[in-house]
Structure formats: C-alpha cells, structure tokens
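A short write-up of the structure that comes next.
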Amino acid sequence: MKKYHISMINIPAYGHVNPTLALVEKLCEKGHRVTYATTEEFAPAVQQAGGEALIYHTSLNIDPKQIREMMEKNDAPLSLLKESLSILPQLEELYKDDQPDLIIYDFVALAGKLFAEKLNVPVIKLCSSYAQNESFQLGNEDMLKKIREAEAEFKAYLEQEKLPAVSFEQLAVPEALNIVFMPKSFQIQHETFDDRFCFVGPSLGERKEKESLLIDKDDRPLMLISLGTAFNAWPEFYKMCIKAFRDSSWQVIMSVGKTIDPESLEDIPANFTIRQSVPQLEVLEKADLFISHGGMNSTMEAMNAGVPLVVIPQMYEQELTANRVDELGLGVYLPKEEVTVSSLQEAVQAVSSDQELLSRVKNMQKDVKEAGGAERAAAEIEAFMKKSAVPQ
C-alpha cells in the first residue's frame, strides 16, 4: 500500500476533534503521514495520536459560557461562515510547500472543503454528527431562517471584500466518501443513505490523558451526570441533581465543567463524587445510567458501553439525538425547561426499571461494536485513495 500525506482539517471543539484522534492513530500506524490543522489547545492530543499539529488562529471561542451565549443568540451560522474565510489563507500558508495527497474535513469545517477545491485534491468528509444527503438535512425552521439571514449578511460582506461566494449549502453536499461516527441503525432516515456513506460507529481508541477512576465501584448502581464540554455552565442543574439523588441508592459521579468550582456546590452528599472533569470512557465502563446533554460523542460512548440514557439537550442537534434515543427506546428525553428535582427522579426510575429498554440498549451496543470504528474508517480511506489512483 502506498503511503500518503493526509491533511485533516477541523474546527476547535472537543465534540469534533475527539472522534478523529483514534483515526489519526490508525492512519499513522499504517505508515501514512497525517498533518492536522487545529488550534493550540488541541495540538497535544493530535501529537499524542501520532499526527503533526499545524496551528491556525481563530476567533471561535470554545468557552462554555460564550458558546451558550452564541447558541442563544443564534450567532453560530455567521460565526462559522466568517471563520472559514479567516482560516483559508492560513491553510494556504501552512501547506504552501507541502501539499497533501488527500484532505479529510469535518462536516462543519467549511475551510477544509474550500481548501480541497482550491488544491484540486481528493476529499473525504467526516461526520461527527448525523450525515446529510438529498433526503435528510440538519436544521429546523428557526435554524434555517437564521442561516438564510446569516448568508444574506455574509454575501454582502463577500462582495464588499471581493471574495468568492461561500454558502452553508456546500456543507450539506455529500462527498464521494463520507465517514460517519455512528452505526447506521442510529442515523435518522438511515434507509435513504447509499454506499457513499460509511457508518463506522464511534472512533474511540484509548484516551491518552486517561486518569484513574475517581471512586471504587461498590454494590450500588453507578450514575454518571455530565453536560459535556461546551454546554455545562448551568449550576442550577447540578444543584437539582444533588437534591434529587442525595442519600439515594445511587452512587453518583458528576462532571460540572471548567467554569464551575465543585466546592461552590455546598453540602455535597456522601454518595456523590463531583469534579470539573472525569475520565468518561472509564466511568461508563462501570456505569448503570448516564444523565447527558445528548452530544453525539457522549451518546455513542454510552451505547458502546451499553449504558441507557436520560437526555437533557442543550441545543438543536442534541434535541434530535434526544428524540432519536426516545424513538429507538434507548432512554428518556427530558426537555431542559422541564427539569426539576422530581422529573429527574422520575426519569431515572423509568429508565433503570425498564428491562426491555435495557435489552434494546444492548442490541445497539452490538451494532456499535460491529460497525468497525477507527480500523474500518482507516481501511475505507485507503481503499478510496487506491481507487482515486493518487500518485505516491
């Protein structure tokens, strides 16, 4: 097999970078050179996976409070469009004497798609969320309205700056190969997706920064509570969880994020362990239930571990996942505005006592394990390159 220079281009967000790291590792193990355009924050993780981190600078802020504000104001579409234009010249500079044989870009990293078009090299799309095709598109009416408004404003900006036309519609167009980090059975309208889409399930690998489990698992059932890395600035929620499960039969591990000091949550019960972050993959291996925001990584990690969910979505895409979890009978959807001490207790009781639900979770776990993960994704990439007849 020929060895290639593969460029990965992503946005600076854990939910988009983390699924790619095991894939980077597999490609490097197979002898390919992987350069990864990212920000300083993610460079160590890329390097630990065996890739070369090429640093670009961005105005996108991944601070949880800023993200929450951006989503509430619906500023995300315009921010992502403008960001793609600021990153493109940086990519040109980073790769000016080192052109890749292949570009792999995340499904919202528009700069990656534009850069591939400019270089006229083969391109593959990674979907860390739901894949899109001619039948299924991400976006509710409110979001599409905001995108149209953003694109109108953006078009005027492009004309003023004499820049080429760029549109969100470009991101919805499938590539010849699209790698999707979920099993096909979890994809919405999965029956409409053809063989351009390779559903490999979560690309997990071993997290290099893995730490030891915070507590020893005893005979009590173990509950993990986490709202992920981006939407966790919600102290009232954590206080409700403490009230709901104080001195209960549950052993609880709760991750509250970087913006909240665990010590600020007063009178922590003996059955709670609260940290700003926890080794989620390791905890899920021993967990019996997961209260989650419904981010795709967390959802897939739960299914990989065979753990049922109570999903409290914080944004539109997570609402889709909460609905999908509910529709497939893998857990309970608890809307954010309906979260109370009693609704948390009721949701947990409903999930933990439903043996048929637990059986469906085990079936989805089987789908996840059989999807192939990073190993299959790497093999599909090599087959694609062979078919593309890219010279060495």
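Glycine residues also receive a Cβ, built from the backbone N, Cα and C atoms like all the rest.
This is the original sequence, none of the listed changes applied.
The Cβ neighbour count for Met300 (UDP binding site), using a 10 Å radius and every protein chain shown, is 24. Summarising the annotation, Swiss-Prot assigns UDP binding site to Asn18, Thr229, Ser255, Val278, His293, Asn297, Ser298, Thr299, Met300, Glu301.
Under the DSSP three-state reduction, Asp106 (mutagenesis position) is assigned to strand. Spatially close to Asp106 (mutagenesis position) yet at least six residues away along the chain are Ile9, Asn10, Ile11, His16, Thr20, Gly112, Lys125, Leu126, Ser128, judged by Cβ distances under 8 angstroms. Per Swiss-Prot, mutagenesis Asp106 to Ala is noted as: Significant decrease in activity for both pterostilbene glycosylation and UDP glycosylation.
In Swiss-Prot, a published mutagenesis experiment is listed as Phe107 to Ala, annotated Shows slightly reduced activity. The Cβ of Phe107 (mutagenesis position) has 26 other Cβ atoms within 10 Å, all protein chains considered.
Cβ neighbour count for Val108 (mutagenesis position): 21 (other Cβ atoms within 10 Å of its Cβ, all protein chains included). Under its mutagenesis annotations, Swiss-Prot gives Val108 to Ala the following note: Increases pterostilbene glycosylation activity and UDP glycosylation efficiency.
As a published mutagenesis entry, Ser128 to Ala appears in Swiss-Prot alongside the note: No change in activity. Dramatic reduction of the catalytic efficiency and glycosylation levels; when associated with A-129. All protein chains shown were included, and the count of other CB atoms within 10 Å of the CB of Ser128 (mutagenesis position) stands at 26.
According to Swiss-Prot, the mutagenesis experiment Ser129 to Ala carries this note: No change in activity. Dramatic reduction of the catalytic efficiency and glycosylation levels; when associated with A-128. For Ser129 (mutagenesis position), the count of additional Cβ atoms within 10 Å of its Cβ stands at 22 [all protein chains shown].
In the structure as shown, the Cβ atom of Tyr130 (mutagenesis position) sits within 10 Å of 21 other Cβ atoms. Quoting Swiss-Prot on the mutagenesis of Tyr130 to Ala: Significant reduction in catalytic efficiency and glycosylation levels.
For Thr229 (mutagenesis position), other Cβ atoms within 10 Å of its Cβ number 21. Under its mutagenesis entries, Swiss-Prot includes Thr229 to Ala with the note: Strong decrease in activity for both pterostilbene glycosylation and UDP glycosylation.
For Ser277 to Trp, Swiss-Prot lists a mutagenesis experiment annotated as follows: Enhances the catalytic efficiency of UDP glycosylation, but reduces the relative activity of pterostilbene glycosylation reaction. Take the CB of Ser277 (mutagenesis position) and look out to 10 A: across all protein chains shown you find 14 other CB atoms. DSSP classifies Ser277 (mutagenesis position) as coil under the three-state reduction.
Among the mutagenesis results in Swiss-Prot, Ser277 to Phe has the note: Significantly enhances the UDP glycosylation efficiency, but shows unchanged or reduced pterostilbene glycosylation when supplied with UDP-glucose and ADP-glucose, respectively. The residue drawn here is the original one.
Of all Cβ atoms in the protein chains displayed, 24 besides its own lie within 10 Å of the Cβ of His293 (mutagenesis position). One mutagenesis experiment named in Swiss-Prot is His293 to Ala, and its note says Strong decrease in activity for both pterostilbene glycosylation and UDP glycosylation.
The local packing around Glu301 (mutagenesis position), expressed as other Cβ atoms within 10 Å of its Cβ over all shown chains, amounts to 22. Among the mutagenesis entries in Swiss-Prot is Glu301 to Ala, noted as: Strong decrease in activity for both pterostilbene glycosylation and UDP glycosylation.
In the three-state DSSP scheme, Met315 (mutagenesis position) falls into the coil class. Listed in Swiss-Prot is the mutagenesis experiment Met315 to Ala, annotated as follows: Significant reduction in catalytic efficiency and glycosylation levels.
Here the residue is the original one, but Swiss-Prot notes a mutagenesis experiment at this spot, Glu317 to Ala: Almost abolishes the glycosyltransferase activity.
One mutagenesis experiment catalogued in Swiss-Prot, Leu320 to Ala, is accompanied by this note: Increases UDP glycosylation efficiency and enhances pterostilbene glycosylation activity. In the three-state DSSP assignment, the secondary structure recorded for Leu320 (mutagenesis position) is helix.
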Near Glu317 (mutagenesis position), which recorded positions out of Ser129, Tyr130, Thr229, Ser298 have their CA within 10 Å?
Ser129, Tyr130
Near Ser255 (UDP binding site), which mutagenesis positions out of Val108, Tyr130, His293, Glu301, Met315, Leu320 have their CA within 10 Å?
none
Determine, using Cα-Cα distances only, which of these recorded positions is closest to Met315 (mutagenesis position): Asn18, Thr229, Met300.
Thr229
Restricting to the mutagenesis positions Phe107, Ser129, Tyr130, Ser277, which ones have a CA within 10 Å of the CA of Thr229 (mutagenesis position)?
Ser277
Cβ-Cβ distance under 8 Å to Ser298 (UDP binding site), same chain, at least six residues away:
Ser226, Gly228, Gln280, Phe290, Ser292
